[in-house]
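A.B. asks: Can you read through this structure? Questions will come right after.
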Amino acid sequence: MTGRGIPGAVAVHHVAYTVPDLDQAVEFFTEVIGAELAYTLVQDAAGDWMTRKLDVDATATARIAMLRLGPVTNLELFEYAAPDQRRQLPRNSDWGGHHLAIHVADVDAAAEYLRAQPGVRVLGDPETITDGPIAGDRWVYFATPWGMQLELINLPAGAPFEQQTEVRLYQPEGSWSDHRGAS
């Protein structure tokens with residue numbers, strides 16, 4: 001084997017989250033966050049397909065939606081019905097804990113907008129990191145009406161970590177609306 005990584009990998013295609021109510025989540029991500037709905041489908045496979053392919057109960061069913069978030073991110077949402085389903089969201093400190101970070105031009109303005117949205121809970125006030133590898137990063141977490149955590153972030157180019165490595169993090173250009181319909 002030569003090199004590192006998955007042979008032929010060219011990009012991250014999507015991230016996926018399981019939600020308690022697909023309709024509510026799609027509405028939230030399209031109306032509040034600004035995503036675009038690409039498609040929906042229902043997965044109701046016969047036999048042991050769900051177990052073999054998705055490692056869930058064989059009798060599970062799923063409603064699925066794929067959304068586009070800005071110029072480079074696809075977001076897949078699942079609503080499962082399964083007899084052995086756990087119905088508690090992991091905290092960020094739990095194994096499997098997660099959050100989705102959205103780069104915004106103005107964290108304070110975005111947080112204020114979210115505070116006005118029904119059911120959204122902004123977790124404290126935005127703050128700026130003043131030292132370390134990401135000094136200059138301004139951020140705040142928020143929770144959706146069903147409790148999924150997301151983050152607003154603005155990490156300017158030229159962060160201190162860039163002095164130590166050739167690795168550069170993706171830096172968005174323009175607004176999401178600049179990329180509507182782009183592939």
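Quick reminder: no glycine exception, Cβ is built from N, Cα and C everywhere.
When I checked Swiss-Prot for this same protein, it listed these features:
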{"type": "BINDING", "residues": "His14, Glu76, His99, Glu151", "note": "divalent metal cation binding site"}
{"type": "DOMAIN", "residues": "11-155", "note": "domain 'VOC'"}
{"type": "MUTAGEN", "residues": "His14 to Gly", "note": "Lack of activity; when associated with G-76; G-99 or G-151"}
{"type": "MUTAGEN", "residues": "Glu76 to Gly", "note": "Lack of activity; when associated with G-14; G-99 or G-151"}
{"type": "MUTAGEN", "residues": "His99 to Gly", "note": "Lack of activity; when associated with G-14; G-76 or G-151"}
{"type": "MUTAGEN", "residues": "Glu151 to Gly", "note": "Lack of activity; when associated with G-14; G-76 or G-99"}
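In the displayed structure, how are the listed features positioned relative to their neighbours?
C.D. replies: For His14 (mutagenesis position), other Cβ atoms within 10 Å of its Cβ number 14.
Confidence in the domain 'VOC' (11-155), given as mean pLDDT, stands at 94.
When secondary structure is read from DSSP and collapsed to three states, Glu76 (mutagenesis position) falls in the strand class.
With a 10 A radius on its CB, His99 (mutagenesis position) counts 13 other CB atoms from all the protein chains.
Of all Cβ atoms in the shown protein chains, 17 besides its own fall within 10 Å of the Cβ of Glu151 (mutagenesis position).
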A.B. asks: Tell me, how many other CB atoms lie within 10 A of the CB of Glu76 (mutagenesis position), whichever protein chain they belong to?
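C.D. replies: Excluding its own Cβ, the number within 10 Å is 15.
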A.B. asks: Taking Glu151 (mutagenesis position) as the reference, which of His14, Glu76, His99 (the mutagenesis positions) have a CA within 10 A of its CA?
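C.D. replies: So far as Cα distances go, the mutagenesis positions lying within 10 Å of Glu151 (mutagenesis position) are His99.
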A.B. asks: From the DSSP assignment alone, can you count helix, strand and coil residues within the domain 'VOC' (11-155)?
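C.D. replies: Per DSSP, the residues of the domain 'VOC' (11-155) fall into 27 helix, 54 strand, 64 coil.
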